[in-house]
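K.L.:
What Swiss-Prot says about the natural variant Arg19 to Lys is this: In plasmid pWR100, plasmid pWR501 and plasmid pSF5. Under its natural variant entries, Swiss-Prot includes Ser66 to Phe with the note: In plasmid pWR100, plasmid pWR501, plasmid pSF5, plasmid pINV_F6_M1382, plasmid pSf6_579, plasmid pSf3_575, plasmid pSf4a_576, plasmid pSf4b_577 and plasmid pSf5_246. According to Swiss-Prot, the experimentally introduced change Asp101 to Ala is described as follows: No change in Erk2 phosphothreonine lyase activity. Here the residue is the original one, while Swiss-Prot reports the published mutagenesis Lys102 to Arg with the comment Loss of Erk2 phosphothreonine lyase activity. No effect in binding ability to erk. Deficient in down-regulating MAPK signaling. Mutagenesis annotation in Swiss-Prot: His104 to Ala, described as Loss of Erk2 phosphothreonine lyase activity. No effect in binding ability to erk. Deficient in down-regulating MAPK signaling; the structure shown retains the original residue. Taken from Swiss-Prot, the feature active site, proton donor covers His104, and the record attributes it to similarity to another entry. For the published mutagenesis Asp127 to Ala, Swiss-Prot gives the following note: No change in Erk2 phosphothreonine lyase activity. Per Swiss-Prot, mutagenesis Asp131 to Ala is noted as: No change in Erk2 phosphothreonine lyase activity. According to Swiss-Prot, the experimentally introduced change Lys134 to Ala is described as follows: Loss of Erk2 phosphothreonine lyase activity. No effect in binding ability to erk. Deficient in down-regulating MAPK signaling. Residues or ranges marked as active site, proton acceptor in Swiss-Prot (evidence: similarity to another entry): Lys134.
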Amino acid sequence: MPIKKPCLKLNLDSLNVVRSEIPQMLSANERLKNNFNILYNQIRQYPAYYFKVASNVPTYSDICQSFSVMYQGFQIVNHSGDVFIHACRENPQSKGDFVGDKFHISIAREQVPLAFQILSGLLFSEDSPIDKWKITDMNRVSQQSRVGIGAQFTLYVKSDQECSQYSALLLHKIRQFIMCLESNLLRSKIAPGEYPASDVRPEDWKYVSYRNELRSDRDGSERQEQMLREEPFYRLMIE
């Protein structure tokens, strides 16, 4: 006689967790958007920041002729196969990730060496919030190259918090740093270069422009420009 087995039904309802109750992994950009108002208000509570200007910095000719050398805690690397000279702080101040935010500085081609001389004290400053930057070796680019007529300097911004987030203090320092770069160039009457079509900038920036390289491309478009102008990082720099 067959054994009658009890009818067992597994209740799956208890295993189905409502999706909205699961903390979703937000992107760094979404987190920055969510914290925008808080950061905006915190930034405005900080006083003006004054950067100590580095002394004994190299000239543009020095870094063009060097292969690998250390200046003011920055390793300068100039490979013959690269049109850029790279600078990277040996002991980074920002320990977070690079999430695509960067600035370009565009200078008239013939004034790039002079612009470097004007900005080098800030770029090599121990107070600089920029751990990594690069500059075009003008001897290696054509007359009409994108990084010859503009965008000769690139400043890479790294986050300093968990989940690739920026602290209000770092954002404040970056804002102030960009203002100092702009004012030094303007005061020295340096001629601006052609800023990249891929970037955005407010009307009062004459040399510096912004781009997030993870959410844009070099070609640029109206749609990309609008998107970049809505980037929370960019808005926190200009508003």
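The count begins at 1 with the first shown residue.
Heads up, the Cβ atoms here are built off N, Cα and C, so glycines get one too.
Original residues only.
Mind mapping these onto the model and telling me what they sit next to?
P.N.:
The secondary structure of Ser66 (variant position), as reduced to three states from DSSP, is coil rather than helix or strand. Neighbours of Ser66 (variant position), defined as other CB atoms within 10 A of its CB across all chains, total 15.
Sequence-distant neighbours of Asp101 (mutagenesis position) (same chain, six or more apart, CB under 8 Å from its CB) are Tyr156, Val157, Tyr210, Asn212, Glu231, Phe233, listed in sequence order.
Lys102 (mutagenesis position) carries a strand DSSP state (E or B). On its own chain, Lys102 (mutagenesis position) has Thr154, Leu155, Tyr156, Val157, Tyr210, Arg211, Asn212, Glu213 as residues at least 6 apart in sequence with a Cβ closer than 8 Å to its own Cβ.
All chains included, 22 other C-beta atoms sit within 10 angstroms of the C-beta of His104 (mutagenesis position).
Around the Cβ of Asp127 (mutagenesis position), a 10 Å sphere holds 15 further Cβ atoms from the protein chains shown.
Neighbours of Asp131 (mutagenesis position), defined as other CB atoms within 10 A of its CB across all chains, total 22.
The DSSP secondary structure for Lys134 (mutagenesis position) is strand.
Counting every protein chain shown, the Cβ of Lys134 (mutagenesis position) has 20 other Cβ atoms within 10 Å.
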K.L.:
Nearest by CA distance to His104 (mutagenesis position): which of the recorded positions is it, out of Ser66, Asp127, Lys134?
P.N.:
Lys134
K.L.:
Reduced to three states, what secondary structure does DSSP give Asp127 (mutagenesis position)?
P.N.:
coil
